[in-house]
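Shown next, in C-alpha cells, is the structure this report addresses.
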Amino acid sequence: MSEILDLSFLSEMERDLILSVLQRDEELRKADEKRIRRLKNELLEIKRKGAKRGSQHYSDRTCARCQEGLGRLISKSNTCVGCNHLVCRECRVLESNGSWRCKVCSKEIELKKATGDWFYDQKVNRFAYRTGSDIIRMSLRRKPAVNKRETVGQSLLQQTQMGDIWPGRRIIQEQQKEQSVLFEVPKLKSGKSALEAESESLDSYTADSDSTSRRDSLDKSGLFPEWKKMSAPKSQVEKEIAPGNQNAVCGDEGDMIFKKNTRKVLRPSEYTKSVIDLRPEDVAQESGILGDRSKSVPGLSVDMEDEEEEEEDIDHLVKLHRQKLARGSMQSGSSMSTIGSMMSLYSEAGDFGNVSVTGKIAFSLKFEQKTQTLVIHVKECHQLAYADEAKKRSNPYVKTYLLPDKSRQGKRKTSIKRDTINPLYDETFRYEISESLLAQRTLQFSVWHHGRFGRNTFLGEAEVHMDSWKLDKKLDHCLPLHGKISTESSPGLPAHKGELVVSLKYIPASKLPVGGDRKKSKGGEGGELQVWIKEAKNLTAAKSGGTSDSFVKGYLLPMRNKASKRKTPVMKKTLNPHYNHTFVYNGVRLEDLQHMCLELTVWDREPLASNDFLGGVRLGVGTGISSGEVVDWMDSTGEEVSLWQKMRQYPGSWAEGTLQLRSSMVKQKLGV
C-alpha cells in the first residue's frame with residue numbers, strides 16, 4: 001500500500017474527471033486484451049494442426065508442422081533454429097537476414113512483438129506489476145492518513161462518515177466551518193468567499209496553478225502577534241499594482257515551499273544544517289499558514305524564479321545569536337565573550353555555544369608573484385576552549401575568509417579534528433587574487449567546534465590585515481584568538497554594500513477605484529501602500545565569476561509573516577539588477593504608518609543552499625518605538641527616514657530615493 005497516493009486535496013469535479021479517464025482507460029485495456037487473446041488463439045490453432053495424434057503412425061522423417069514426409073536425405077539445413085524440429089519447405093518463413101524459422105516460431109515472435117509480451121516477460125522478474133490507473137483508483141478510495149493532531153471529535157466524525165467515498169473532504173469542510181465562526185470571511189472578485197475558493201481547490205500545492213481562487217489565511221492572532229493595539233486589514237488577499245501597463249500574474253513564493261512535504265514533523269535527531277529552525281516558537285507556528293497569492297507588477301515578463309526554500313531570516317538569527325561584546329587584549333591570549341559570529345551566520349546557521357575564548361592559531365602566509373596566488377598554511381591551534389565543558393570535548397576546525405568576500409566561493413575549511421583542544425591541521429589553502437586587490441583585504445581565521453546536527457559553537461577568531469604585510473616575505477605567525485568584534489566596528493566589513501533605488505506611494509481609501517479590492521481596518525477603510533523596487537547598484541559579488549543572482553525581499557513590520565512578505569524575481573549574473581517590481585500592501589491607514597517600518601533586504605540566490613545576505617534597508621520614522629513599545633526594528637536613519645516621511649506627507653504621489661544598503665540588519669544607534 002506504500003504506492004497509494006494522497007489525493008484528498010482534489011475537488012469533486014477533479015475526481016469525477018479522473019474517474020472518467022480511468023473508465024476510458026479500462027475500456028481500452030479490455031479491447032486490447034481481446035485482441036491479444038485472438039492472436040494467441042491463432043497461434044494455438046497452428047500448433048494444434050501440427051500436433052501428432054496417437055491413432056496414427058509417423059515416420060522419423062516427417063515435418064513437425066504439417067506431418068508430411070521428408071526425403072531420405074535429411075540435412076541439418078532442414079532444422080528450425082528456434083525449436084530444432086525438422087520442417088519442410090512449405091512450413092518455413094523467411095526472415096529479413098536470409099535465415100528462416102518454422103511457422104510456429106515465427107508466429108510466436110510476431111505475437112510477442114505485437115502484444116509487448118517481450119517487455120512484460122522481463123519486467124515481471126524485476127518489478128511488481130501495477131498500472132498507474134490501479135494506483136490512482138486505490139488512492140481515490142483509500143482512507144486518508146490519521147492526523148497526529150486530530151481531536152477526538154474529529155475522529156468520531158470521521159467514523160460516522162466511513163460510507164463516503166471521499167472521507168477526507170467532509171472533515172476539511174467541517175474544519176473550515178468552525179474557522180468561519182471566528183472571523184468574517186472576505187469576498188473575492190468572483191463573489192465567492194475565500195474559504196469557498198479554498199474548499200474548491202482543497203489545498204492544491206501546485207506552484208504554477210492557473211486557478212483564480214486564492215488562499216486566504218485570516219486568523220488575526222496568527223497574522224499580527226506583535227501588533228495588538230493597531231488596526232489590521234481583514235483580508236490578506238493582496239492585489240499589487242504597478243506604475244506601468246504590464247499584465248498582472250500570481251507570484252507567491254510560498255507555494256513551492258509548501259509543495260515539499262512540509263507536513264512531516266522532524267525529530268531533533270533528524271535535523272541537518274540546512275533545516276534547523278532558529279525562529280521562536282510562535283514564528284515557527286506561523287510558518288505553517290499558507291500565505292496569500294499576490295499579483296506583482298511591473299516586470300512580470302520575467303519568470304518568477306524565486307520559489308526557493310525559505311532562507312534564514314536575518315533579524316531572527318541576529319536576535320537569537322548575536323550579543324554585543326568588547327574585544328579583549330590581543331596580547332592576553334584570551335577574552336571572555338558571548339559569541340555570535342556574523343561572518344558565519346549564514347553558512348553555519350548560527351552559533352549555539354557560549355564559551356570562554358582561549359588559545360592561539362599558528363599559520364604561515366606566502367604570496368606567489370608569478371601566479372598571483374595567496375598561499376595559506378594552517379598549521380595548528382593551541383589550548384582551545386572546550387565546546388562541551390562537562391565532557392571536556394571539542395571537535396575543532398578552521399575557516400578562512402578574505403574579507404569583505406563572505407561568499408561560499410571565498411570560504412576555505414580545514415578537516416575536523418575530534419576530541420582535542422590542540423589540533424594539528426597542516427593544511428594549505430590558495431586564493432587566486434591580484435597583489436593590488438589583496439592589499440585591500442583582511443584575512444580572517446575563525447575556529448569552530450563541529451557539533452551534532454550542525455549545532456556548531458564558535459571558539460574564536462583572528463585577523464591579518466593584508467596591507468600591513470610585505471608580500472615579498474613569508475610570514476610565520478601565531479595569533480591569539482579573540483571573541484567576535486561587533487559588526488559596526490569590524491574593519492573587515494566593507495563600508496559600501498551598494499545602493500537600492502525605491503519609490504513609495506500611499507493611496508488613501510478615498511482615492512482607490514470604486515468596486516476594487518478595498519480592504520477595511522478596525523478604524524474604517526484602509527488605504528494602499530505601494531513599494532516600487534526599481535533597481536540596485538554596485539552590489540557585493542557573491543558568485544565566483546564576480547556576479548550575483550539577487551532578489552529583494554520585503555516585510556511590512558511589525559507583521560513578519562508570509563502575509564506580509566513580498567519578493568521580486570531573481571536577476572541573474574549582475575551587480576546592477578533592474579527589478580522593476582512593485583509590492584502592494586492593502587488595508588493600511590495613514591496614521592498606521594507612524595508605527596510601521598518597511599524592511600527591504602537583498603539576497604543572493606543559492607539554489608541548493610541557504611541564500612547569502614547582500615544588504616538591506618529599513619524605512620520608517622526611526623523613533624525606536626512602535627505602538628508605545630520599544631522595538632529593535634524601528635531604527636531608520638538619514639535618507640530612510642526622509643523618504644518615509646515624504647511618502648506620508650504627500651499621499652497619492654510617488655516619493656523616490658536612493659538608499660545605502662546596510663552591511664547587517666543589527667539595530668543601529670539612533671540619532672546618527
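Every residue gets a Cβ built from N, Cα and C, even glycine.
Nope, none of those substitutions made it into this model, it's the original residues.
Going by Swiss-Prot, these are the annotated features:
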- 4-122: domain 'RabBD' (DOMAIN)
- V21 to A: Strongly reduces interaction with RAB3A and modulation of exocytosis (MUTAGEN)
- L43 to A: Strongly reduces interaction with RAB3A and modulation of exocytosis (MUTAGEN)
- 357-479: domain 'C2 1' (DOMAIN)
- 508-634: domain 'C2 2' (DOMAIN)
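Helix, strand and coil residue tallies for the domain 'C2 2' (508-634), in that order: 9 helix, 58 strand, 60 coil [DSSP]. If you take every residue in the domain 'C2 2' (508-634) and average the pLDDT, you get 84. Looking at L43 (mutagenesis position) and V21 (mutagenesis position), their Cα atoms lie 33 Å from each other. Counting only same-chain residues at least 6 apart in sequence, none has a Cβ under 8 Å from the Cβ of V21 (mutagenesis position). All protein chains included, L43 (mutagenesis position) registers 15 other Cβ atoms within 10 Å of its own Cβ.
Following the DSSP three-state reduction, the secondary structure of V21 (mutagenesis position) is helix. Per DSSP, the secondary structure of the domain 'C2 1' (357-479) breaks down as 13 helix, 64 strand, 46 coil.
L43 (mutagenesis position) falls within a helical segment according to DSSP.
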